[in-house]
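Everything below concerns the one structure shown next.
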Amino acid sequence: MLRRILQRTPGRVGSQGSDLDSSATPINTVDVNNESSSEGFICPQCMKSLGSADELFKHYEAVHDAGNDSGHGGESNLALKRDDVTLLRQEVQDLQASLKEEKWYSEELKKELEKYQGLQQQEAKPDGLVTDSSAELQSLEQQLEEAQTENFNIKQMKDLFEQKAAQLATEIADIKSKYDEERSLREAAEQKVTRLTEELNKEATVIQDLKTELLQRPGIEDVAVLKKELVQVQTLMDNMTLERERESEKLKDECKKLQSQYASSEATISQLRSELAKGPQEVAVYVQELQKLKSSVNELTQKNQTLTENLLKKEQDYTKLEEKHNEESVSKKNIQATLHQKDLDCQQLQSRLSASETSLHRIHVELSEKGEATQKLKEELSEVETKYQHLKAEFKQLQQQREEKEQHGLQLQSEINQLHSKLLETERQLGEAHGRLKEQRQLSSEKLMDKEQQVADLQLKLSRLEEQLKEKVTNSTELQHQLDKTKQQHQEQQALQQSTTAKLREAQNDLEQVLRQIGDKDQKIQNLEALLQKSKENISLLEKEREDLYAKIQAGEGETAVLNQLQEKNHTLQEQVTQLTEKLKNQSESHKQAQENLHDQVQEQKAHLRAAQDRVLSLETSVNELNSQLNESKEKVSQLDIQIKAKTELLLSAEAAKTAQRADLQNHLDTAQNALQDKQQELNKITTQLDQVTAKLQDKQEHCSQLESHLKEYKEKYLSLEQKTEELEGQIKKLEADSLEVKASKEQALQDLQQQRQLNTDLELRATELSKQLEMEKEIVSSTRLDLQKKSEALESIKQKLTKQEEEKKILKQDFETLSQETKIQHEELNNRIQTTVTELQKVKMEKEALMTELSTVKDKLSKVSDSLKNSKSEFEKENQKGKAAILDLEKTCKELKHQLQVQMENTLKEQKELKKSLEKEKEASHQLKLELNSMQEQLIQAQNTLKQNEKEEQQLQGNINELKQSSEQKKKQIEALQGELKIAVLQKTELENKLQQQLTQAAQELAAEKEKISVLQNNYEKSQETFKQLQSDFYGRESELLATRQDLKSVEEKLSLAQEDLISNRNQIGNQNKLIQELKTAKATLEQDSAKKEQQLQERCKALQDIQKEKSLKEKELVNEKSKLAEIEEIKCRQEKEITKLNEELKSHKLESIKEITNLKDAKQLLIQQKLELQGKADSLKAAVEQEKRNQQILKDQVKKEEEELKKEFIEKEAKLHSEIKEKEVGMKKHEENEAKLTMQITALNENLGTVKKEWQSSQRRVSELEKQTDDLRGEIAVLEATVQNNQDERRALLERCLKGEGEIEKLQTKVLELQRKLDNTTAAVQELGRENQSLQIKHTQALNRKWAEDNEVQNCMACGKGFSVTVRRHHCRQCGNIFCAECSAKNALTPSSKKPVRVCDACFNDLQG
């Protein structure tokens, strides 16, 4: 086609064709302006010039296809370009074909005129029997003028379409360039975002390291205070170590029990998660079902359009034969029987519809039940919130108890201080050690200074990093602005695409108008063929009349009268012809107006349908977006699970580290306490020995000799004591080393305390946000609180009841072991049951696969049935066409068709019965599967109940445990926090599910409204079709009646020549179309490869997502898939039944049409017989007239015999004249007979040629129908590709939205980081202030401890005002600080910790006590 266009129009059209070819190339880098200047065809990759399009195609396949195959992944972006180019090519080719046909039609009309004029001149007779056919010439000239005007209009349309094609090519090139630019910008932005995220992560790690270093930094004052407190802590730790060892053993046992309980609770939580995960999966299944329904609606609309087109074609073929014979009683009876059968089929379909409605009702009931279950879960969560509030109140009570215990601890510290005064003697010995410690303190202070310098440097680095962060934030804002701009550009491109689609639709409407005009011309051709047949019959009648006239002329009877009669008849016929032509023109104009009105209505309805389809596509995009949201929520849930696991692991590791540190500290404290006890025992022994020695000295002063001996012994003992003191000094050194280790451990403990404080603050913040928790945990917490109350009461009597509790502990351990064994047995039973259910599910899978194989066989059978029906349709059409060609053989072919149709109907009925049986079997199997699934669900419910019972028993066992402390409470709090996070995620899930359900209901309502609109449009369309049929029937009936009067003998030969030329042109067009089909096939193959690769990519992504979700919901997916497959089977069944009913209706209509044709032929035979009888009557009348004339001649002969003698001479002369005239007439008759023989030979040859031409025309029509089918298939594929393009665009939009969401989340995280940094700074400042206050209080406390009662002799003046003491000015001691004051300076009284009543106090102490 492109070669012909280039040959015909070398100027403008050639350039446009090159532009089109250049736009069809898949490379974006070639310029359009350069292509318009180049001659011939240029390869877009190697820029090689070629002579034709075929050479270019071969060159591209041979040279460049290999490279394209290797990088085939990049061709996915070129699918849109190829689709646009193929559409433009098809439009241009259709326009060129229509132009060719109309040119050929105008040329053939000219040829017909010339031939007609030549034949008219040849057949002009000397006798003047045939008159001029001026009216027909005028009509032909009018037709010529109309054809020329139409040709001119079509040329203008062609020019417009070519201009549009050029504009579209330029627009496509611009769009491609914009797309490439945006793609490069997007890639650059993505790279920047990845770099920024990496830098942010690095900076976050640096910030965390700095924070840890800041937390580990101790202050100078802290070190001093800690060193002062070491002695006090040692005494406290000595007393508490024994109790903690015992409690640690108990807590270890309880920890094991709690771990087992925690495992059971995690199992229950996992079950609840799986149950909650069912909800969104079922929603996804329903969304898939909606998508399938939408696809089925689209398929039905496409099928409806194809059927309407086929019906229009068939109606145009058979309306002529249907309207001639309306009085057929047999056909009416058959129609009534078919209507009865259709009523029965409709009843069956209604029953099936009712069954489907019941199934839908069941599904709605199930959804309502699930909604009730979600409401129950919400109620349970509200109950959990109330219980959580109770737990908060109990937690506050426990905090109060803790404060009371701390006060008790302060009292104990006061007692320890009293003991500390007794140990001053030992502190003298430790003075040397303190000197060493001072040196170490100096060293540590120097190290601290160095660390502070390092911290300052790090703070500078932090400030710099913060500035860099601010710069990066500004960069990110700029990137966001760029993304907004790209979004706006994308929206503009979408608007351009919509405008292009509107233009393409306008072009399609124009093409449909052109095709409609071509169809009208085809109908005119068929009418002319009918006129040919009628003209043949008229020729035969005229020949007979001609023979009769010659006979009369030979007889010599009234030549002038005959001529006058013929002239009168000709005048009357001409007048009738003119009147009929005028009527025809009026009716044709009215018919054209009606057709145009109907066409406008049909286009409006099509526009409505397209708008409905666009809405359906928009709904599908919304459903896809909801699916993407669901997937994102699932990914978030999985991330939360991963975070929870990581946090639990961190908690376990921290607990293990804490236990190890506690064990080390306890060991050190044990060793220190043992050493101190040994020293105290030795000191006691020494004191007792000294007392004994003094008593003996007083009693035995007289015995000096004995004393000397005793002194020697004491010297020896003294030496041993010195050795012991040396040993004690070594032990003191060891204690100093132990004290250093204790200091290090204490620093670690302080760091742990700070971390725990931070954790506590985090937990408090979470506790304010969390409002719902599980009932099981609340019961556990309540039981533990009761136990703690009992423990607080029983702490005082623990030392006496240790033995009893150990025995009880052994008994409880035995009970617990027995219970754990029972639970293990129950778990094993549950595992066995689960295994049995898994095996049963595998069996169900096998049965499902068997059902799928049966379904595939059924589908194959259905496809075979449809193929057989199509074949029968094609055979039926062939036989109808043959019946038109050969009228005499119609009866036999109709009988054969009836027999074949009956056989086919029987076969189809049998196959339908078999299909119904197989479908019933499948229904029974599906029912059995449903029953089995219900039984499995009941078993699962029973297993869950047993698990709940086991959990209740475990709760009862937990109530019997009596001793739990701070470690268990911390673990429970952490677990509660984690569970609160889980519940928040569950609430988010439920909210998403509710939103999705609302959106689904809205989508269903919109679909129902659109379906109603489509049904209304279809009803309007059917009504318009009925009116169109009626108008066509009236029009064709009147045309047939008017055209029957025409007697066009000479038009037959001209039309035969036209038909031959038509065949030649059709063959050429078929060859061109075959080439185009091959090109389209290649394009289709490439597109299929692209689509296959895209599908593979999509499948890989789907597999990656499915692998994540398979572990949670395999069983549920299988059940839902089976349900959806059953629904699909039912839908397929309904579709097949509808198609079968449609095919039956078409077969019945074909039958009725064939019967009508037979009756028409019979009527035509009867008309011919009547005409024969009329001619025979005329011949008999002529014979009677001849006999009468013979009688008259005999009478005249008798008279002539009398006058013979008189008139012999005259008679002889007249006879001679007559003989000469008769000879001349015989010669003329012989010539006329020879001409008639020649004409008959020519007519027979033409008839034979006409038969062959008709056969070839029928074959060409078949080929044309096949080509139309192929074009329809290609259009369907183009529509599918457009849908894929739209899906790709929707995916791109979704990705952009995800990017924007991710950026928004990044901004939120940045804000959160800044808030957390501020909180951290505030908390660190608060901790530092608390430390300073603690230090000041400790200093004051140490000062208060170090105060002494001042002696009267030492103080002679008031220590406040400086007055001197005398007899009148007395001394007064302050009962708080112990200093001496005058009466005025110590006039105030206040309560002190050491007295219950107010006591004399100085002004300074009074202010301190009250401040």
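Even glycines carry a Cβ here, placed using N, Cα and C.
Where a substitution is noted, the model still shows the residue that was there originally.
As recorded in Swiss-Prot:
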- Cys1358, Cys1361, Cys1382, Cys1385: Zn(2+) 1 binding site (BINDING)
- Cys1374, Cys1377, Cys1402, Cys1405: Zn(2+) 2 binding site (BINDING)
- Glu39 to Ala: Strongly reduces interaction with RAB5C (MUTAGEN)
- Phe41 to Ala: Strongly reduces interaction with RAB5C (MUTAGEN)
- Ile42 to Ala: Strongly reduces interaction with RAB5C (MUTAGEN)
- Trp1349 to Ala: Reduces phosphatidylinositol 3-phosphate binding and endosomal location (MUTAGEN)
- Asp1352 to Val: Reduces phosphatidylinositol 3-phosphate binding and endosomal location (MUTAGEN)
- Asn1357 to Asp: Reduces phosphatidylinositol 3-phosphate binding and endosomal location (MUTAGEN)
- Cys1358 to Ser: Abolishes phosphatidylinositol 3-phosphate binding and endosomal location (MUTAGEN)
- Phe1365 to Ala: Strongly reduces phosphatidylinositol 3-phosphate binding and endosomal location (MUTAGEN)
- Arg1371 to Ala: Abolishes phosphatidylinositol 3-phosphate binding and endosomal location (MUTAGEN)
- His1373 to Ala: Abolishes phosphatidylinositol 3-phosphate binding and endosomal location. Abolishes pH sensitivity of the FYVE-type zinc finger domain; when associated with A-1372 (MUTAGEN)
- Cys1374 to Ala: Abolishes phosphatidylinositol 3-phosphate binding and endosomal location (MUTAGEN)
- Arg1400 to Gly: Strongly reduces phosphatidylinositol 3-phosphate binding and abolishes endosomal location (MUTAGEN)
Cβ atoms near Cys1385 (Zn(2+) 1 binding site) (within 10 Å, other residues, all chains): 20
Euclidean distance between Cα atoms of Trp1349 (mutagenesis position) and Cys1377 (Zn(2+) 2 binding site), Å: 8
Listed mutagenesis positions among Phe41, Arg1371, His1373 whose Cα sits within 10 Å of Asn1357 (mutagenesis position): Arg1371
Surrounding CB atoms that lie within 10 Å of the CB of Trp1349 (mutagenesis position), all protein chains: 11
Spatial neighbour of His1373 (mutagenesis position) that is closest, considering only the mutagenesis positions Ile42, Cys1358, Phe1365, Arg1400 and their CA atoms: Arg1400
Pairwise Cα distance for Cys1358 (mutagenesis position)/Cys1402 (Zn(2+) 2 binding site) [Å, integer]: 11
Spatially closest candidate among Cys1361, Cys1382, Cys1385, Cys1402, the listed binding-site residues, to Asp1352 (mutagenesis position) (Cα to Cα): Cys1382
Position of peak Cβ density within 10 Å, selected from the recorded positions Cys1374, Cys1377: Cys1374
Assigned element (helix, strand, coil) containing Ile42 (mutagenesis position), judged by DSSP: strand
Cβ-based isolation winner (fewest other Cβ atoms within 10 Å) among the mutagenesis positions Phe41, Phe1365: Phe1365
Rounded distance in angstrom between the Cα atoms of Ile42 (mutagenesis position) and Cys1361 (Zn(2+) 1 binding site): 117
Candidates Cys1382, Cys1385, Cys1402, Cys1405 (binding-site residues) with Cα within 10 Å of Phe1365 (mutagenesis position): Cys1382
Least Cβ-crowded entry, counting other Cβ within 10 Å, from the recorded positions listed as Ile42, Cys1358, Cys1361, Cys1405: Cys1361
Fewest other C-beta atoms within 10 angstroms, as judged across Cys1382, Cys1402, which are the binding-site residues: Cys1382
